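Enquirer: Here's the feature list from Swiss-Prot:
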type	residues	note
MUTAGEN	G2 to A	Normal subcellular localization at the plasma membrane
DOMAIN	41-320	domain 'Protein kinase'
BINDING	I47, G48, E49, G50, G51, F52, G53, S54, V55, K69	ATP binding site
MUTAGEN	K69 to E	Loss of kinase activity. Impaired autophosphorylation. Enhanced freezing tolerance due to impaired phosphorylation and subsequent translocation of 14-3-3 proteins in cold conditions
ACT_SITE	D169	active site, proton acceptor
Amino acid sequence: MGCSWLSCHRREATEVDGEIAAIDNVKIYKYREIRQATDDFSAENKIGEGGFGSVYKGCLKDGKLAAIKVLSAESRQGVKEFLTEINVISEIQHENLVKLYGCCVEGNHRILVYNFLENNSLDKTLLAGGYTRSGIQFDWSSRANICVGVAKGLAFLHEEVRPHIIHRDIKASNILLDKYLSPKISDFGLARLMPPNMTHVSTRVAGTIGYLAPEYAVRGQLTRKADIYSFGVLLMEIVSGRSNKNTRLPTEYQYLLERAWELYERNELVDLVDSGLNGVFDAEEACRYLKIGLLCTQDSPKLRPSMSTVVRLLTGEKDIDYKKISRPGLISDFMDLKVRGPVATKTEQVNRQNYTNPSSSSNGSSRDHSNAYSSGASSANAGNTFSSTI
């Protein structure tokens, strides 16, 4: 027999309260504290909105600035992600992960309190036009540090935490930046724990097209190599300064991975580097980063390096075996997602001069990314994302 919305909601609230109570190292905030911190959730303090609620900037009683994510009461799917995020992030700390201050589970309120990060996310800054739109200067040194920082954060999740953690939604909008442009991986609502002695987990596919590894998107088989694929896409976005998909570009330039492979085969990868750097970058290092991106996005998961190896490759501690670089795996090889265009003949630099990054270009997700702290569950419900078992 089914239950009424009210009785189901009460049972759900009780279950959430029970799970939160079982977590020892999570600070529980009173709802009135949250109201005071946000000036009663004033419009001036609202910094974003996603499919599962809103995010506010707040000042806690101890003077700390916080990003306060309020889960919508109408969202039932979001409760699962709410609990997942608390369970995952409350147990771990790393300089390249967001820090959870605590939560509020008073009555029907479900609120997460994070450290506030001043410079938003990569998709709202670098991929939205860089300095021109965000006021942030992403020189080559800053980009390299961001790439290495994200890689270190993922290596920590994949290899140092027990059980290992697969993030499942690595993308530009989930990489937040502090005032020093140090990257923090955020949004653990879709994260999965990898039990010991298991090679993969079969699960409902969730994430964002453009970052999804083909074997995961098509078969639902999740391993750490799916995160590594997503990182490879992100790495190429950071170096090129463009999203993995940009429909405002000519057809032959729209898909970043295909473009990178074409240029790699012609030994012209340097043409993919962001022209916004005005030639002020280490060409050898930039091309090495792009080749690492190709390594991470190879069709066979077994050929993708581990994240600790990626860190060593990025920092130059390990040389790239160029013989191991093969064509990247593309979902479009398995599913009819797009119409292919002709092979490009012009260089990327000419293309970059004629077609700059528009603010409306797509990075694989159709939702408003003004909410850099929005729940990963939103990704699963965006118009161009997967959210079904395949």
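Start at 1 and count along the chain as shown; that gives each residue its number.
From the backbone N, Cα and C atoms, a Cβ is placed for every residue, glycine too.
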Enquirer: In the structure shown, with every protein chain counted, which of the binding-site residues I47, V55 has the densest set of Cβ atoms within 10 angstroms of its Cβ?
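Expert: Its Cβ has the most other Cβ atoms within 10 Å: V55.
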Enquirer: What whole-number Å value do you get for the CA-CA distance of K69 (mutagenesis position) and V55 (ATP binding site)?
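Expert: Here the two Cα atoms are 4 Å apart.
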Enquirer: Under DSSP, is G53 (ATP binding site) part of a helix or a strand, or is it coil?
Expert: strand
Enquirer: Check I47 (ATP binding site) against DSSP and tell me helix, strand or coil, would you?
Expert: strand
Enquirer: In the structure shown, which of the recorded positions E49, G53, K69, D169 has the fewest Cβ neighbours within 10 Å?
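Expert: So among E49, G53, K69, D169, the recorded positions given, the one with the fewest Cβ atoms within 10 Å is E49.
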Enquirer: Tell me the Cα distance separating E49 (ATP binding site) from D169 (active site, proton acceptor), rounded to the nearest angstrom.
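Expert: Just about 18 Å between their Cα atoms.
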Enquirer: Using DSSP reduced to three states, classify the residue listed as 'active site, proton acceptor' as helix, strand or coil.
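Expert: Where the residue listed as 'active site, proton acceptor' sits, the three-state DSSP reduction gives coil.
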